[in-house]
Structure formats: structure tokens, C-alpha cells
Amino acid sequence: MSHFYERKTYRYPSYALAALAVLMAVSLFYFQWMLGLVGLLGVGFLLYYVIWSQRSLHKELQQYISNLSYRVKKVSEEALMQMPIGILLLDEEDKIEWSNRFLAACFKEQTLIGRSLAELSEPLAAFVKKGKTDEEIIELNGKQLKVIVHRHERLLYFFDVTEHMELRRRYEIERLVLAIIFLDNYDEITQGMDDQAKSQMNSLVTSVLNRWANDYGIFLKRTSSDRFIAVLNEHILTQLEKSKFSILDEVREQTAKHQAQITLSIGIGAGVSSLPELGTLAQSSLDLALGRGGDQVAIKQGNGKVKFYGGKTNPMEKRTRVRARVISHALRELIAESDKVLIMGHKYPDMDALGAAIGILKVVQSNQKEGFLVVDAMKTDAGAQRLLEEMKKQADLWARCIKPEQALELITEDTLLIVVDTHRPSLVIEERLLYRADHIVVIDHHRRGEEFIEAPILVYMEPYASSTSELVTELLEYQPKRVKLSMLEATALLAGIVVDTKSFTLRTGSRTFDAASYLRAQGADTVLVQKLLRESVANYVKRAKLIERAAIDEHGIAIAKGDENEVHDQVLIAQTADTLLTLSGVVASFVISKRGDGTVGISARSLGDVNVQVIMERLGGGGHLTNAAAQLSDVTVGEAEQQLREAIHDYFEGGKPV
């Protein structure tokens, strides 16, 4: 303050006024000395008063600033020690040099000085030393503390966010969740019942669902004979997930006692606040659950993540063919509106994919449109390769086969693209065709997965069907003009059915035999089917070696794996899994081996007690309840086996690891 006061620039105005006043007083002496004397005395008095006033003001201001500085310092010290923010200073060895009282109270200590961070909290020490961020929530003695670290200054701030985190937790667990419950086969089960039996079945299902809703605190409202709306929250949803949605089993078991097994599909929307968006998510989840065959729960979050529960039973075969007739008519109209049709299956097509594609090509030709099969002859399994060799003998049919590069050149905005035996964009032969095509049709028999082709104009997915070839055969039957198949075309479709049903032993319904009967009547050669499916001696020996390495645990889970340096094709891996399933005591089989494309392939089979589709989905794959597969990249066979065992353990949730 004194330096400020003594600065000359500060005193210049006073000097100037004093000099001016003295000059005026001296001037008066020239005219009249008495007036000059009085003026000089007056100027002296005023000058004295001004200097005295300035010095007094300076002292008062200095005292005020001194008092203010003391109070600010005192408040700062009190704030550092008393405010509800923890402050901590570290030395170069990560020992505490200083901390305020709030932080000491958090650790329930009198003083923290001299202690190391590791003594107080290992997570805190790890965060300060190796943390990738400058802030983190850490729990200390029951409190949630937000820690902000300034590493260069070795300074840490601690904010108590316990109440905030509790409010956030309550908000999250009380957030609204919407569910749509659908009775999968209610209409089919009750259509043959009299009024009394139908009323009893209706009352049974309603009472089971109402009891379940009351137990969990769910609001349940029936909106139609086969549909309910349920309102719950995230906390209740967590409880339902822990129970693995036992209501699915309860409804199935209770109705089975009345010789009419009804199954549920539940679509749940969660993770958003908007009610219209919740409703959209719930309906989308229900469509997903139904597309996977029903008898399961699909939970879709706002971020797009989907979880599945249930799916313990095979989809029930639909007794009505109305849908097949409607789809056949719609497909005919789409073909008629297109300039040409491209037909594409999945990568490394098997007999079902290739047979279904040949069947669709026949549908296209029967509607007088140009059609092409998109296939890479060098990338097919052994059976499909033999079928392609047979196709080469028929010039007209072989001329319809084109490579993916040719398809990219042929496609126009009016071209219809039909995808068979898959619905996943990542699995099609040429993914770029999906982005070039404006009109896409999907025909598949696999349970619908989270990944799906975007915006198809027609979807025909029936998980109850044995194969895509079965679905295509029915579409052929309902074409308005009677279609006459050649021997090879009928044989290709029949071979697709035989492969996917394991010679009519798995997933075979009455409509499967109807389709096979139709194809046989069209001239399908069963001997040629066997020739197409023949296995080489070398493959037989490889399969036997894989089976020899199989280990079967006490739960009936069989796992076989190849050596790290052995490469087997996917067909051989699948055949080995099929063979393992025929062994006594085996309820599910898994075969792991390196593939030719560098990935590790896993084929899974079951008799129905274990849902291998769900297990494979945990590894990024998919399929059916009894037949599924997955491909893992950048892993060894041993690492793939470990991931598989973890997925099996997660599936059983609490069961002993296999």
C-alpha cells in the first residue's frame, strides 16, 4: 500500500494544484500585499488539509485491507478444513503431505499426514498411479466419492456424491419398463375346443399370469384373447431376469396338464424415458421373439442391445398353410414388377442354401422373368460342390449361375434381390449387393437374431420349418401356374431337406414329409441325393479322430476339439457334432476346430434339453435350439474352448462349470 501511495504519479495532481495556488497568492502580493498574505495563508492551510486528508485516507484504507486480508485468509483456512470437499496433497513418494478434516473424517482418522495412499485404499492408489482419466467414482468406508486428480501438482479433490449416486440408482431401478405378452399358439389350441373347454383354458392362463404379476408387483392388463400389456420397472425386470422368466415354464407346464400346451412370447422395451419409444421397443422385441420361434423373452434396450431368455422348446409346426399361400402370391407380384432377380445364399453355401436358391430360380422362371444364382463355385462345401458339378451338365441351369462381381454389374434400381437360408448381412455371399438393392426379400428358417438385413420389403421366416428348402417347396406349390421341376431341381431341394433334418430325424414335421412327397412326385432322385451327400474316406478318418478326443462330463455335455495346427472344414465339424449326439448319455455336443479361413469354428447340437442357439449367440453365432454354430476370430482353439465353457456355464447360471 505504501508503495502505491508514494508513487509520484499519484501525487502529481496535488503538486499541480498547490503550485497554481501559490502562484495566484504571489500574484496578489504584486497588487496588494495584505491580500497576498491572506491568500498565501489560505493556500498553506488548504495544502496542509489536503495532505492530512490523504494520509488519513491512506491509513484507513490500509487498515481496511489488512482486516479484509485477515478475514479472507481465515475464511480460506476454515473452508479448506471445514467445507464438505476433501483436499489431499501428495509428496513424490505418494505419501500424504497434507489433508483437510473432511477427508480425515471420511477415513475415520485423526490425521492422514505421513500415510501412503495404498494403506488407505488400494483402488484409490491404483487410480492415481495408473488411471487413464482424471476423475473416477471410488467407494471409501461406505461413501461414494468422486475423486479428481491433478497429477502434476500431486493434488486430489474428493467430493461426496453418495446421495447423488443413490438418487441415480433409484432413478434407474424405478425407470418404467413396458412388456407385451403374447400367447403363441392360443388360437390354434382353442379353435378345436368347445366353449366350456375354451373358457377353462382361458381362465387357467389368466390366473397363472395374474398370480405371477401380483408376486412381482406388475400391472397386467389383457388387451385381447391372446395378448397382454404389462407395466413394471427396472428393479422388477432384474428380478425377472434372475428367475430366468420362470413364467414361461409355468404356463407351459400348467397348460400341458390339460393336454393343450400353450407357450408365451414376451417382448420388453426398457432403457428409455419416452413412452412411445418404449412401446416401439416392446413391439420390436416381441417380433424378434416370435421370429425366433416363440416361447421366449426378448428384452430390447434403448441403446439397441438385446437379451433373450427361454426358447427351451422347438417351434410348433403351424397347421395352416395360409401364410405360405399369401407369401407365394406376394413374391409373384414382386418378381413381376422387377427387371431381373438375383438370388443369394450365405457364405460357403450348403445343400439347403443352394437347393433353396435353385427352387426360387424356378419360381422366377415360371413368372417369365430373368433370374440368376449368385454363387462362388470355389467356396462351397463338398456336397454343394458335387451339386454344382451336376448343374454344369445342364447348360441352361449352369448359365444362370454368376459370380458376385458379375452380380454387382448386373444389379439396377429395379432388380429384386432374394436372400435365402440366412438373414444376417455379415453372412451373405456378397454384402455389397444388400446396399445396392432397393428391393430385398428374405426367406429363412433360422431363428431370428439381433443382426438383420435392413429394410426388406418381404420377410418369410418360419423357425418351425426343417429347412429353407421346405419353405421354398411350399412356395412352388402355390404358384398360380403349375410348375414342373426338372429331376435335378427337385433333387436339389430334397437334398437340402435331407441335410438339415439329418435324414428326417431332427426338426421334422408333417409338412416336411408333405414337401418331400411333392418333390418325389416331381422326380427327385433319392439315389442321387445319397451320392451328393457321400463322405470321403479321408473325412471319415478325420471325424473319427475328433470323436476320439471328445470328453463327456457328468451333465451329458460332449466337447471335442482339434489340434491347434489342424484345419477342418465346417461341414466336417458339423458332422462330428451330429455323430457325437448319437452316443449314449450325450444331450449336447460341441466340436471346435480351426477352419480354412483362419477362424475357429464351433458346431453345436442338442436333443432339445439344452438350447445350443443361446449358447452360440453368447459367442457371436446363432442357429436353432438343437442346431447352432459360431465362428471366432483371432483366437486359438484352446481359447475358443475356454470361451465355450464359460458360455455353457453362463447358460446354466450357477451350475458347475463343465
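Any Cβ shown, glycine's included, is placed from N, Cα and C.
Where a substitution is noted, the model still shows the residue that was there originally.
According to Swiss-Prot, the protein carries these features:
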type	residues	note
MUTAGEN	PHE107 to Ala	Loss of heme b binding (by fragment with residues 55-162)
DOMAIN	174-302	domain 'GGDEF'
BINDING	HIS346, ASP350, ASP421	Mn(2+) 1 binding site
BINDING	ASP352, ASP421, HIS445, ASP500	Mn(2+) 2 binding site
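Distribution of Swiss-Prot features across the structure.
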| residue | record | contacts (Cβ under 8 Å, 6+ apart) |
| --- | --- | --- |
| PHE107 | mutagenesis position | LEU120, LEU140, ASN141 |
| HIS346 | Mn(2+) 1 binding site | ALA353, ASP421, THR422, ARG424, LEU427, VAL428, ILE429 |
| ASP350 | Mn(2+) 1 binding site | THR380, ASP381, GLY383, ALA384, ASP421, GLY496, VAL499, VAL571 |
| ASP352 | Mn(2+) 2 binding site | ASP421, SER467, THR468, SER469, GLY496, ILE497, VAL499, ASP500 |
| HIS445 | Mn(2+) 2 binding site | ASP421, MET461, GLU462, PRO463, ALA465, SER466, SER467, THR468, GLU470, LEU471, ASP500 |
Work out the three-state DSSP category of ASP500 (Mn(2+) 2 binding site).
helix
Show, in sequence order, which residues other than ASP352, ASP421, HIS445, ASP500 on the same chain lie with their Cβ within 8 Å of the centre of the Cβ atoms of the Mn(2+) 2 site.
ASP350, ALA353, ALA356, ASP444, HIS446, ALA465, SER466, SER467, THR468, SER469, GLU470, GLY496, VAL499
Given the binding-site residues ASP421, ASP500, which one is most crowded in terms of C-beta atoms within 10 angstroms?
ASP421
Reported in the order helix, strand, coil, what are the DSSP residue counts of the domain 'GGDEF' (174-302)?
63 helix, 34 strand, 32 coil
Hey, does DSSP put ASP421 (Mn(2+) 1 binding site) in a helix, a strand, or just coil?
coil
From the centroid of the CB atoms of HIS346, ASP350, ASP421, the recorded Mn(2+) 1 site, which same-chain residues not already listed sit within 8 A by their CB, in sequence order?
GLY345, TYR348, PRO349, ASP352, ALA353, LEU354, ALA356, VAL420, THR422, THR468
Summarise the model's confidence over the domain 'GGDEF' (174-302) as a mean pLDDT value.
91
For HIS346 (Mn(2+) 1 binding site): DSSP state (helix, strand, coil):
strand
